[in-house]
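J.: Sharing the features that Swiss-Prot gives for it:
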BINDING   His62, His91  heme b binding site
DOMAIN    1-145  domain 'Globin'
VARIANT   Ser49 to Thr  In allele beta-I
VARIANT   His116 to Asn  In allele beta-I
VARIANT   Val134 to Ala  In allele beta-I
Amino acid sequence: MLTAEEKAAVTAFWGKVKVDEVGGEALGRLLVVYPWTQRFFESFGDLSSADAVMNNPKVKAHGKKVLDSFSNGMKHLDDLKGTFAALSELHCDKLHVDPENFKLLGNVLVVVLARHFGKEFTPVLQADFQKVVVGVANALAHRYH
């Protein structure tokens, strides 16, 4: 999946990410850009507009929770399937989340990182990071196969 050099680059970069800010924005953007994903978050209250979604405290809190789990995965890049096994089971068996949504969230996360870090998020770093989000999405979808 990743070379030692790529792992070092994404791990060093991830240390700069403010998971509370980036997580809330990434989940919020997912819900705005792909509105059908909102059905999994009906208990979050007002999701009636982009502004409502992006300022919703439950969206922000859950986005942080999602990125906290992602951060754990960043510590276990060689065992993403094992790291995300319980979450894969939860999302498959209990929540019935379409596994395509994991890919969508990963892509939205890359957009948010580019927005937050600008030129520091180079094309090479983006390519390395894209491998990570694909790996995480595949690990989360593992239970579905």
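Yeah, the Cβs are placed from backbone N, Cα and C, and that goes for glycine too.
Keep in mind the model shows the original residues, not the substituted ones.
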J.: Cα of His62 (heme b binding site) to Cα of Val134 (variant position): how many Å, rounded?
T.: 21
J.: Quick check for the class: what is the C-alpha distance, in angstrom and rounded, between Val134 (variant position) and His116 (variant position)?
T.: 20
J.: Using a 10 Å cut-off, grab the number of neighbouring Cβ atoms around the Cβ of Val134 (variant position), all chains included.
T.: 16
J.: Give the sequence-ordered list of residues that share a chain with His116 (variant position), lie 6 or more positions from it, and have CB atoms under 8 Å from its CB.
T.: Val17, Glu21, Val22
J.: Under 8 Å Cβ-Cβ from Ser49 (variant position), six or more apart in the same chain: what's there?
T.: none
J.: According to DSSP, which of helix, strand or coil covers Ser49 (variant position)?
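T.: In the DSSP reduction, Ser49 (variant position) maps to coil.
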